[in-house]
Each structure stands twice: as C-alpha cells, then as structure tokens.
Amino acid sequence: MAFRQALQLAACGLAGGSAAVLFSAVAVGKPRAGGDAEPRPAEPPAWAGGARPGPGVWDPNWDRREPLSLINVRKRNVESGEEELASKLDHYKAKATRHIFLIRHSQYHVDGSLEKDRTLTPLGREQAELTGLRLASLGLKFNKIVHSSMTRAIETTDIISRHLPGVCKVSTDLLREGAPIEPDPPVSHWKPEAVQYYEDGARIEAAFRNYIHRADARQEEDSYEIFICHANVIRYIVCRALQFPPEGWLRLSLNNGSITHLVIRPNGRVALRTLGDTGFMPPDKITRS
C-alpha cells in the first residue's frame, strides 16, 4: 500500500513538473495590458535550459564544455583510476583564448518595404569604412568574419572586409535580427507578437550556443573572430555570455558600426573588454538607428 502511494506521489510530481515547463514556455511573449511600469515576474523561456544559478553564482559549465562534464565517469576503468581520469581531463581541456568581436551593422534605410530594400545609407557606408579601419588598426590576425544574412549586415561586411584582406566570410541565418526574449522591464513602443519571441528566441539562443563557447581543445593558438549582426542579437549574446539576466538585453544600447569585444578564457571565464565602442568615429558620424 505504501509503495502504491509513493508511486502516486511521484506521478503527481512529474505531472507538476511538466505543467511548470509548459507554463514557462507559454509565458514567453504573453501579451499584457498596462504600461511600462507594470510589474511582472521574469519567466525564462523553456528553450533556455535548466534553472539558473542563484544571484552572483557563476556557472563554470555554462557552455557544457567543462572537461569533467565531457567524460563518462561511469565507464572509467577501475584499475587505471585517477591516472586515466587525469589523462582524459587533459585531452578535453581548452588551451586557447577566443576573442569575439561583435559588430553592429551600419545605419540603413529603415523605410524599405522589403528586407532587400533596407540598404545602407551613405552615412552608413562611411560608418562601415571607419569600423573597418579601426579593426585593421588593431593589428590582429583575424580568423574569420561570420555575418548575418540580412542585407544591411551583408553590405556592412563587404565594406569592412576590404580592410581585412584574406579573412574568410561566412553567412548565417542564425544571426538575423529578431526578438530574443521578452524584455524586462517591458516597454510600450516595441511589442512583437508572442509567436515572434517563440520563433526568434530559439534561433538566437541557437546562435549563442553555436558561436559563443570556450575554444575547442584542439585549438592551439588564440583566435580573433568577427561577428557582424544586429543590436538585439548582440545585446542578448552579451547578457547570456556574462550570465546576466537575458531579459535585461533591452537595457543596453548600441550605436551603428559599434564594436563589442568579448573574451572567453580556456577555463570558461568570460570578460567584456568593450561594449558598443564607437570612440573611433567623429561625433557627427554616430547614430543608433
């Protein structure tokens, strides 16, 4: 009898957990009445993974590349013991530092009826030239340029890449602009439909997981990688990389053509060197839209 009651309790617990996951998934992008000041609890989307660490607690395995997490300890040979474990840990341990340069596209024509019509303005082309010159002046050996497949990002990339000859370019849909997660606090001037958070959020999170992580264990030298994309994507990535609440992304502001520099150490520690730097541009060339 006691065993049957235990099974019933366990079943209730599982059902409750499923309901909680379902609720959190539905809560993303849920329309609300009221103005900017309306309080609400922040609900992480279901695709964001498990429970977050407590405030101020750093998750060392945030990218799921902590060496110990890559080893199946249950398959460890009992006879070889700690020696074999140490060897495997060394095999999976990162050695290099990754430098991630996140570039926001330059100013573009916002009134284009189609995405392909939203090309860079003359000022936007000047901004891209200035950003390219700034990157070239750093004297770094850039490994690659990954860019969004949207027109304004492609045009920004084409101009910047002229200042970085020989650096390969890769286009991806993952970095396209979108609504990553419902912002907190909410704002009245920007309210996408719930389905947009559902579709864009998972894609932008996939971009973060695909591109933002510690170096592969086989990488011997530090790398310098450029990602040319959009304000929402960059702000979300910065919050996720620093393990700040991702729903706070809209509290940050980025100028067109700005440079954000993230550093990912071999031990998984992340540092933000610069956020939205446009100090290399004359004041009359700086815009945010």
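Note: Cβ is positioned from N, Cα and C throughout, glycine not excepted.
Here the original residues stay in place, and none of the substitutions has been built in.
In Swiss-Prot, the entry for mutagenesis GLU79 to Ala states: Loss of interaction with KEAP1; when associated with A-80. The structure shown retains the original residue. Swiss-Prot gives this note for the published mutagenesis SER80 to Ala: Loss of interaction with KEAP1; when associated with A-79. One entry in Swiss-Prot concerns the mutagenesis experiment HIS105 to Ala. Its note says: Loss of phosphatase activity.
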| Around HIS105 (mutagenesis position), how many other CB atoms lie within 10 A of its CB? | 30
| message | When DSSP is mapped onto helix/strand/coil, what comes out for HIS105 (mutagenesis position)? | response | coil
